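Over in Swiss-Prot, the protein carries these features:
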{"type": "BINDING", "residues": "Arg141, Gly150, Ser151, Gly152, Lys153, Ser154, Asn155, Lys458, Ile459", "note": "ATP binding site"}
{"type": "MUTAGEN", "residues": "Lys153 to Ala", "note": "Lack of ATPase and helicase activities"}
{"type": "MUTAGEN", "residues": "Asp175 to Ala", "note": "Strong decrease in ATPase and helicase activities"}
{"type": "MUTAGEN", "residues": "Glu355 to Ala", "note": "Lack of ATPase and helicase activities. Decreases ssDNA-binding ability. Does not bind to blunt-ended dsDNA and Holliday junction substrate"}
{"type": "MUTAGEN", "residues": "Arg380 to Ala", "note": "Strong decrease in ATPase and helicase activities"}
Amino acid sequence: MIIGYVVGSATTQEANVLLEKKVRSGYYVTLEYDDEKVLGLVTLITTGSPLVDDSLNDIELVQRIKQMGNKIPIYMKAKVKLLCKLDGKLSQPDLPPVAGTPVRLATNEELSTIFSEGTIRIGKLIGSDVEVRIRVNALTRHLAILAATGSGKSNTVAVLSSRLSEVFGSVLIFDYHGEYYESEIKNLNNIEPKINPLNLTPDEFATLLEIRENATIQYRILRRAFKSFLEETKEKLKNGNVNYNELNNNFRNLILKKVDEVSKNEKRKDSKDEVINKIEDFLDRYSEIIDFTAGDVVDKIKIGKVNVINLSSLDEDAIDAIVSHYLRKILTSRKENKMKRKIGLKFPVLVVIEEAHVLLSKDSNTLTKHWAGRIAREGRKFGVGLIIVSQRPKGIDENILSQMTNKIILKMVEPSDKKYVLETSDNLSEDIVEGLSALDTGEAVIVGNIVRMPAIVKIDKFEGKLAGSDPNLIEEWKKAKEEIEEHADVLNWGE
């Protein structure tokens, strides 16, 4: 179906089209010229009238023209980004289209050859029934899922994760808000956020206790105490003289004893006291995540499963320590497997980090940022893919975001976020980024190696419940009122 004709001057990258049919941004079109077919993407729609243009300054004249009703001539124009030749190779057009070139909607067959040849389905092209299937192998080059709040990030993560598990993929979600832990995702494997201190580094333990490196004396005391505790305990392990349940019960006393031993020569008693306070405060708040009986975290990750770690009850520092600990263990274990084969994590893992602007902030040096950066640089070689999720892209470390070769970007309105995403992306153009604010909820731009061409997609709706779904306030108020009244009736019964 012809929707319009090329007008004015054009380039091999872009053409202006005078429309005779209504279309919207995100539709794919085909231009046939120079004995070739070229695929284009509508990136902008404008409308106007030659009678009522920008040069008109007389309000009374506008009112008189308005009274003419349907007689006012109106035009619609589209800006079309020329993507590639439909020649099998998807090569760039050699020549621009000439004025008068007909423009039609691309057929499902033309679009399917480009967008439906991947491994797993993620949704459909906007304005068509053409499946969009992404290339799973390309996820080792990492993925960013970015959007404004409420635009469909969680739905996208749920759909992507569940589809990956169906092809025996292993996904690990660090569930910041508890959205997936009690969801209806198939192949769910919930993992308790337990940490065995014997597997921690002194830096990770210090972060858990909120002792920063710039608190030099406190940091030194804790490092020495924890290192001494680890060495002594691991020596006992070799000799079989360790009872793990006793370690759980006595950890507080054992580590405080070590603090006392290593700080005897410290002149500032207040630093020692502060370390003791930090340890006691941490163990009072988070004793449930410290468990000497907990096995290696890597052993809990299952293949063909959506593995979920619920972090919703923890604060940012505890989350940082846990996430960084898991990232370190996963990368190290995959390296061991690649080098020695028979040990380490035996299958690739895709790791999902939510609230990336917090854990991978450009303004703070978190432990998670260090290990996520390592995975962004090295993970591809060892089968560890990173998927970062955020509603504040401008807050993410640019070195990490720029290494997310693939991006799924849902509705985004904030100009500074769009500008930052454009600056940190090699495969995004300004016209596509500008169109992000026009997307509806659940619609996304997909770019990178996971698709052959930029795809404007309606992401599939996750068929199930997510704990993070918006509450129905009216229904919850009504239910609470009924329960209160029912309880009052019981209390008043027999009076």
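Just so it is clear, glycine is given a Cβ too, placed from its N, Cα and C backbone atoms.
Because the structure is a prediction, the values reported are computed rather than measured.
DSSP assigns Ser151 (ATP binding site) to coil in the three-state reduction, placing it in neither a helix nor a strand. Local packing around the mutagenesis positions Asp175, Glu355 was summarised as the count of other Cβ atoms within 10 Å of each Cβ; on this measure the leading residue is Asp175. Residue environment of Arg380 (mutagenesis position) contains 17 other Cβ atoms, counted within 10 Å of its Cβ in all protein chains. Neighbour counts of Cβ atoms within 10 Å were compared for the recorded positions Arg141, Lys153, and the top value is held by Lys153.
Taking a C-beta cut-off of under 8 Å and a sequence gap of six or more, Ile459 (ATP binding site) has these contacts in its own chain: Ile122, Gly123, Gly152, Asn155, Thr156, Val159, Ile408, Leu410, Gly442, Glu443, Ala444.
Look at Glu355 (mutagenesis position): DSSP puts it in coil. It is Ser151 that, of the binding-site residues Ser151, Asn155, has its Cβ surrounded by the most other Cβ atoms within 10 Å. When the recorded positions Arg141, Asp175, Glu355, Arg380 are compared by Cα distance to Lys153 (mutagenesis position), the shortest distance belongs to Glu355. Relative to Arg380 (mutagenesis position), the recorded positions with Cα atoms inside 10 Å are Arg141, the candidates having been Arg141, Ser151, Asp175, Glu355.
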